[in-house]
Structures are given as C-alpha cells and as structure tokens.
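Per Swiss-Prot, the features are as follows:
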- Asp155 to Ala: Abolished binding to serotonin and psilocybin (MUTAGEN)
- Asp155, Asn343: serotonin binding site (BINDING)
- Ser239 to Ala: Decreased ability to bind serotonin and psilocybin (MUTAGEN)
- Ser242 to Ala: Decreased ability to bind serotonin and psilocybin (MUTAGEN)
- Ser280 to Ala: Increased ability of hallucinogens to desensitize the receptor (MUTAGEN)
- Asn465 to Ser: No effect on interaction with PATJ. Acquires the binding properties of HTR2C; when associated with S-470 (MUTAGEN)
- Cys470 to Ser: No effect on interaction with PATJ. Acquires the binding properties of HTR2C; when associated with S-465 (MUTAGEN)
- Val471 to Ala: Loss of interaction with PATJ, CASK, APBA1, DLG1 and DLG4 (MUTAGEN)
Amino acid sequence: MDILCEENTSLSSTTNSLMQLNDDTRLYSNDFNSGEANTSDAFNWTVDSENRTNLSCEGCLSPSCLSLLHLQEKNWSALLTAVVIILTIAGNILVIMAVSLEKKLQNATNYFLMSLAIADMLLGFLVMPVSMLTILYGYRWPLPSKLCAVWIYLDVLFSTASIMHLCAISLDRYVAIQNPIHHSRFNSRTKAFLKIIAVWTISVGISMPIPVFGLQDDSKVFKEGSCLLADDNFVLIGSFVSFFIPLTIMVITYFLTIKSLQKEATLCVSDLGTRAKLASFSFLPQSSLSSEKLFQRSIHREPGSYTGRRTMQSISNEQKACKVLGIVFFLFVVMWCPFFITNIMAVICKESCNEDVIGALLNVFVWIGYLSSAVNPLVYTLFNKTYRSAFSRYIQCQYKENKKPLQLILVNTIPALAYKSSQLQMGQKKNSKQDAKTTDNDCSMVALGKQHSEEASKDNSDGVNEKVSCV
C-alpha cells in the first residue's frame, strides 16, 4: 500500500484499470473543478504530484481507495475469514447442544468441553468479525477508539479461557487416575460447575487490566492507527500468565496421566496372565453401588471374573478419552504457539527485528490460533461416536434419539425376578385371594347341589312314608 502511494511508476500502472472502470473514476471527481472526471484527469491526479502537494498516503487509506486497489486480495481474505467464523460458531453450537441434550455426554469432562465450546463460540461472535473488519480496512481501526480496548479484552479473555479449560481438564483427568476413590466421591455436577466458574474467574482476572488501563490511555492499545497491545509489559506478562504457564501444566499432567494409564494397564494384564488372586474386599455391603464403582479401578479380583473384565474395560475407555483430549491439546498448542512466540520475539528483539515482518506474521498467526476454535468440534465428530450421531441428528432437526421398537419389546418381556419382592408378595396374595374366592364359590355350588339332592331324596322319602301310612 505504501509502495503504491509513494512510487509514481506503481501509480501510473494502475491507470489502465482506472480507464476501464468509468464508475470508479467518479470517486476522484471531488478533486476537480469539472462535474465529471475523465481518464486524463485521473492520470494527472495520480502522476502530477508537484501540483498536488497535499496528496499523501493518508488519502490512499480511504475505504474506496482500498477497495479499488486491493479488491481481489481483500475479497479472498474476507472469504477465508468468513469460512472460519461460520465453522467456529456452528460447530461449537452443536457441541453445546450435544452436551445439553445427550445424557451419555453429561459428565465432568464434557461439561468442561461445553464451557470451552461457549468460549470458542463467543470468540467467533464477538472477536473474529471485528478482526475481519480490520483486515478489510488495511489493519486500521475503523470503530470508535473506546471499543479498541474492549475488543482486545474480549480477545484475550476468550483465548485465555480456552487454554485454562484445557489445563483444568488435564488436571481433572490426572486426579481421576491417581485417586479414583476421592475423585468419584467428590466429583458431582455441582463440583464440575464450580470448577468451571473458577476457570472463568481466573481468565477474567488475567485479562481485566487491559480495559482498565486501555480506556484511560489510548497509547497502550493503539500503535500507528492499529488496535493492538502496545505496552511491552502487557505483552510479556500476559503471554506467560495466560499461555506458557498453563501450557506447561497441561503438558506435564497429560504425560503423567498417560504414564499412569500404561502402568495400570500393565498391572491388569499381568494379573490376568498369572491368575493371581488379590484381596476381594468382601466386607463391602452389596447394596452400596457407589462403593462398588469406586473400587472397580483400584482392585483386581480373580481373572475371568466380572470385576476384572470391567476394570480392563475402564482402562481402555480412559485411554480412548485421553487420545481424543490429546489431539485437542496438540492442535491447540500447535496453532497458538507461533503467535505467542512471535509476540515475545517482537518485544525482545524490538530494535533488531523488522517490525513490518513481525507485524505481518502476527496478523497471520492470530488467525491460525482462531482456527483452533473451529477445529475442536471436528475432532469430536471424528473420534467420538456419540458426538457424531448427535451432530448428524441436529443437522436434520432431530433433537431426540428415535427409540427402536426392540426396546419396547424388551420392556414388555421383563422376567418376574426383575420385580421387587414386595410386588411379588402382593401379587401372590392377590392370586391366593382369587383362588380362595373361586374355591368358596365352588364349595357353595357343591353344597347347593348336595342340599338340592338331599331335599329331593327327603321329598321322595316323605312321599313313600305318606303312601305307607295311607296303606
């Protein structure tokens, strides 16, 4: 842009396109005395810089000039950024719906993923469109200056919330592997929501200094007309607190979780191979279902038993979940690391580095980081069957899973042992009463028959007696 404004040869090369676009040449009609501008006037306007000393690069930064000189480039950029925005919003809305409606997905880890989807969705709604607008305006801030600090605050807030959620998920999974009894006993829906609130509170606290100081001093959020963090202290401290420290915790806990799962799987396989019998903890009450679930992961019983098979299955499920989360962690790190590393380099080698190159890299890397918010729903779709089936139904506007007729047949063919003993006793009493009533009716009918036969025989005997007496 600066080259086009400063070099006369570059400006004269654009006259061919100006001669072909009569409608666009009217943009310069205000600079001439005549009502309509012709091609020679346009040529003189671009070349005769001596007679027009007030012409500068600032005049070339108007929206009409930008749309004329960079029409093709800006349209491609707008198209790519619009695709990222649509994928981010639509995909994360599907994740929120899936966790809210599917009972299979309602657990602590998926609640964290739903909150992460909310952060990514808000990033697509509030931050990405404004960033796309700045691209169209040549990375100049086109909105009121007070909104610049608010926009940077939202950008840092949602990006920090994303990595804080991933860090919290990694810690939660590690605690669940290391201490399953304590984790299962104290891990409820309420506790999960409290952890999510804590994550959002930390994210707000980290990003709050930006609007506090940025609204008071515009120089902290403006640099040469562009809306960005211009304070080196903000850049350094914010990068380490909001990204590098949580990243270190997330990576360490994730690898410790993988190591613990491998160790547990090795122990379980060795127990199955050697058929070693360990303590059975038979003193536990059979009616305590929660206690049984708590010890399924930490107790290995006789090989071939139901508990041993289920322990191995639980380890396999944990490994699959860690695989999916590992892919999410890896993509987030790969997509955001270039931006934060370049951001730190811009502060450290401020004098020796080329600011134009650093600025261009930051503009590209920030959108690669935004792309991670759109990738997460795709990962869930590829590696989780429940998410995949839920997304396909939601796209078809089917928000409830269709029940198969076989399920109704199974409900109607429940064996008698599935009922409670009290229900069986009541049924037996009812049947015994009906049998007794039937027996009484039968007995009464027999009695009536006997009575009728006795009366008939009595009548006959009376008749005989009467006849005898008469004789």
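Glycine residues also receive a Cβ, built from the backbone N, Cα and C atoms like all the rest.
Although substitutions are noted, the structure shown does not include any of them.
Counting other C-beta atoms within 10 Å of each candidate's C-beta, the mutagenesis positions Ser239, Ser242 are led by Ser242. Closest to Asn343 (serotonin binding site) by Cα-Cα distance, out of the mutagenesis positions Asp155, Ser239, Ser242, is Ser239. In this structure the C-alpha atoms belonging to Asp155 (mutagenesis position) and Ser239 (mutagenesis position) are separated by 13 Å.
Of all the Cβ atoms in the protein chains shown, 22 others lie within 10 Å of the Cβ of Asn343 (serotonin binding site). Asp155 (mutagenesis position) has a Cβ environment of 24 other Cβ atoms inside 10 Å.
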